[in-house]
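A.B. asks: Following this message is one structure expressed as structure tokens.
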Amino acid sequence: MERAMEQLNRLTRSLRRARTVELPEDNETAVYTLMPMVMADQHRSVSELLSNSKFDVNYAFGRVKRSLLHIAANCGSVECLVLLLKKGANPNYQDISGCTPLHLAARNGQKKCMSKLLEYSADVNICNNEGLTAIHWLAVNGRTELLHDLVQHVSDVDVEDAMGQTALHVACQNGHKTTVQCLLDSGADINRPNVSGATPLYFACSHGQRDTAQILLLRGAKYLPDKNGVTPLDLCVQGGYGETCEVLIQYHPRLFQTIIQMTQNEDLRENMLRQVLEHLSQQSESQYLKILTSLAEVATTNGHKLLSLSSNYDAQMKSLLRIVRMFCHVFRIGPSSPSNGIDMGYNGNKTPRSQVFKPLELLWHSLDEWLVLIATELMKNKRDSTEITSILLKQKGQDQDAASIPPFEPPGPGSYENLSTGTRESKPDALAGRQEASADCQDVISMTANRLSAVIQAFYMCCSCQMPPGMTSPRFIEFVCKHDEVLKCFVNRNPKIIFDHFHFLLECPELMSRFMHIIKAQPFKDRCEWFYEHLHSGQPDSDMVHRPVNENDILLVHRDSIFRSSCEVVSKANCAKLKQGIAVRFHGEEGMGQGVVREWFDILSNEIVNPDYALFTQSADGTTFQPNSNSYVNPDHLNYFRFAGQILGLALNHRQLVNIYFTRSFYKHILGIPVNYQDVASIDPEYAKNLQWILDNDISDLGLELTFSVETDVFGAMEEVPLKPGGGSILVTQNNKAEYVQLVTELRMTRAIQPQINAFLQGFHMFIPPSLIQLFDEYELELLLSGMPEIDVSDWIKNTEYTSGYEREDPVIQWFWEVVEDITQEERVLLLQFVTGSSRVPHGGFANIMGGSGLQNFTIAAVPYTPNLLPTSSTCINMLKLPEYPSKEILKDRLLVALHCGSYGYTMA
């Protein structure tokens, strides 16, 4: 009866308190009953449960084998912690990682728990498995107040962890100033190295901790490298920590020159070193000038080494251009720069800032001497060539004028065997000497062209940084004009020099015109690489392109009004952000990514030539489009032409293909190439034939009575439009007919659509600079914009990958390619669009198809077959998910259903 009453009382208490009132007998179950109470510091409940229990307060549980005292110390449950200590909990018990309750209290800054643990003889010198003590944890987190209390109990403030690091090391690394001062005041060794030889100063510099580095240096810290020779300054420069470098230089001035010399080190990231120099140059005018002068001197030394034929060309070239880039960057960001309109000497004024270029004048003088020397040798060889030709003519007994003979080229072995004298030995000694001199000159050009061209590039960079944006240095233009013949000789000998060093051509139309014929003679692939290299210069690194998309930057468009909605969002978007990347989402659809972007360009390009907008008309061949001279029927036509230019510019910028082809004349307008009468054939073939007839025949006695004017329809009325001032009274004759044909061509092909062309180019040039696009002709521009018009199935097969179980020899794959061969060209285009999001193959074929993160081959992945299952695709990675169909017939049926019914629309996979 008494026992039953006791059980009833326990039940009542339990129900009233909504918890158990006694612990289970086994420790494992009991500890999980107590743990939440300890974490909540419910010390009365814990005390009551422990009072009538045999629970072991030192019982270790869980994966890390901690006791309840660990839990209390970790959570700051000071009342429960005291209770457990009074019950006999061991303050020095270590969990599986070697941590004691004191470690956990120190790590989390539980001051009261630490004090109580110390009262109960917690050992502050115990290390965990990594060698960390309680003071290490306090130093890591900068808990200076607690450190003051604890350090008096520590036997060795320089106790090391497993890596030989003391509390001072970690406090310096994390930038805790007061903690560092406390440790130093307590006798910490300021120069103590860890196992790799790194001192506290080294640790402070490794994370750019300027303040802790300054404290250490003020207290006499030594500037010491680690065991690998890496110095604190090396770490500061590697991290771009300009402020910390500044502190090091204050205490060790010799390090200034060390930083300057680091500009030659290819292993150091240029952008980090540039950050350091930028910060240092902002500290004072004198330091700014000192940095620039020092960089100019180093650049001059490197430039002269580059001009030495015994030096390593590649290493010296990279070093010179690297130094000059940094020099120009620092020069521009100074207090006086071209961007803020303050004169810097480019008008001839000898300001202090212009004087920093003085050391470089030695290099430019050497460059000029080299070019003059080569020009002299070239001129001498030309004279010798004429003399040699005369000698050869005399030997043959000919009376022809030497001027009619092609310029002399040094003959190869045996080339004199056909001379009338019959043997090589009969060649005059003077002739041999001149030939050798010519060969020597060619050898000198071969050996020096790249070196001199690199110095020319450096010269251009230095001239440009002294000029306001958009202006080319008159001095540099004069330099190129002076050495025009030699530079063209360099380029003719090695055309790659243009792409490697003559970047100035892209920024100066006057100079570009001198070399354009040479540039356009270079392979299309090389010009494409040069185009995109400079188009994307100055944009974020490639690893930043795939950063998470900002929701505000997504172009949200409506599929049912894609033209107008796209025009609206693109006109409002940030142009610079659109250059970096495009994110498109169709209203009401979830999908995003490169596949959606490709589809957007594909559909939008078709809408641009939609007759409803009256922007473009179809040419005579029915396959290309030309701006519509009557587009004014659409009140917004010029805004729409500007938008069309933006879309084509964006597509070219991001290597996306558009699904339209334009007339040759329109491509010429984009490129700035004059049209000719042959271009008229695209809009009026019969009229083009008439123009051709005029040019091919003598019209003197035909009585055509043509004048330099034409009749044209202006709002339904015929009006006479002069081709030039007073054209109505100027007769077309045999002598001026070519001018007439050109002027009437310009009227039909240019003047009639000039406002439309101007609006289009305004949008196009927002993304594609005119100086870059002129690298191509009209045929190449079509390839860049629209890709290859035909799909080469053999090339498709060659550049396809297989995954998820498929291999090239599998029957399903064999059937698939047989089906691709059988279907129409239009269905192949649908298949390509179904998988990649684009209906065009880029120039270079399927090997150049782009995916979400660069080049991505067409891929076919195996999918288990179920009846009626259709193929699906992942357009971002150009992947066709093809079920393992049991027969070719079923495969073809299901594939065509997917192509004709599922080519548009995106959902999340």
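Along the chain as shown, residues are numbered 1 onward.
Any Cβ shown, glycine's included, is placed from N, Cα and C.
None of the listed substitutions appears in this model.
Computed from a predicted structure; not experimentally measured.
Swiss-Prot gives this note for the published mutagenesis LEU11 to Asp: Monomeric; promotes autoubiquitination and ubiquitination of RAC1. For the mutagenesis result ASN174 to Ala, the note given in Swiss-Prot is Impairs ubiquitination of RAC1. Annotation source Swiss-Prot lists domain 'HECT' at 574-909. What Swiss-Prot says about the mutagenesis result for LEU704 to Asp is this: Dimeric; loss of E3 ubiquitin ligase activity. Experimental mutagenesis is annotated in Swiss-Prot for LEU706 to Asp, with the remark: Monomeric; loss of E3 ubiquitin ligase activity. Look at Swiss-Prot and you will find CYS876 tagged as active site, glycyl thioester intermediate. Looking at Swiss-Prot, you'll find the mutagenesis TYR906 to Ala noted as follows: Abolishes ubiquitination of RAC1.
Walk me through the surroundings of each of these features.
C.D. replies: All protein chains shown were included, and the count of other CB atoms within 10 Å of the CB of ASN174 (mutagenesis position) stands at 18.
Sequence-distant contacts of LEU704 (mutagenesis position), defined as residues of its own chain at least six apart whose C-beta falls under 8 angstroms from its C-beta, comprise VAL732.
According to its DSSP assignment, LEU706 (mutagenesis position) is coil. For LEU706 (mutagenesis position), the Cβ neighbour count at a 10 Å cut-off comes to 17, with all displayed protein chains included.
Cβ neighbour count for CYS876 (active site, glycyl thioester intermediate): 22 (other Cβ atoms within 10 Å of its Cβ, all protein chains included).
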A.B. asks: Could you state the CA-to-CA distance between CYS876 (active site, glycyl thioester intermediate) and ASN174 (mutagenesis position) to the nearest Å?
C.D. replies: 42
A.B. asks: Give the distance between the Cα atoms of ASN174 (mutagenesis position) and LEU706 (mutagenesis position), rounded to the nearest whole Å.
C.D. replies: 88
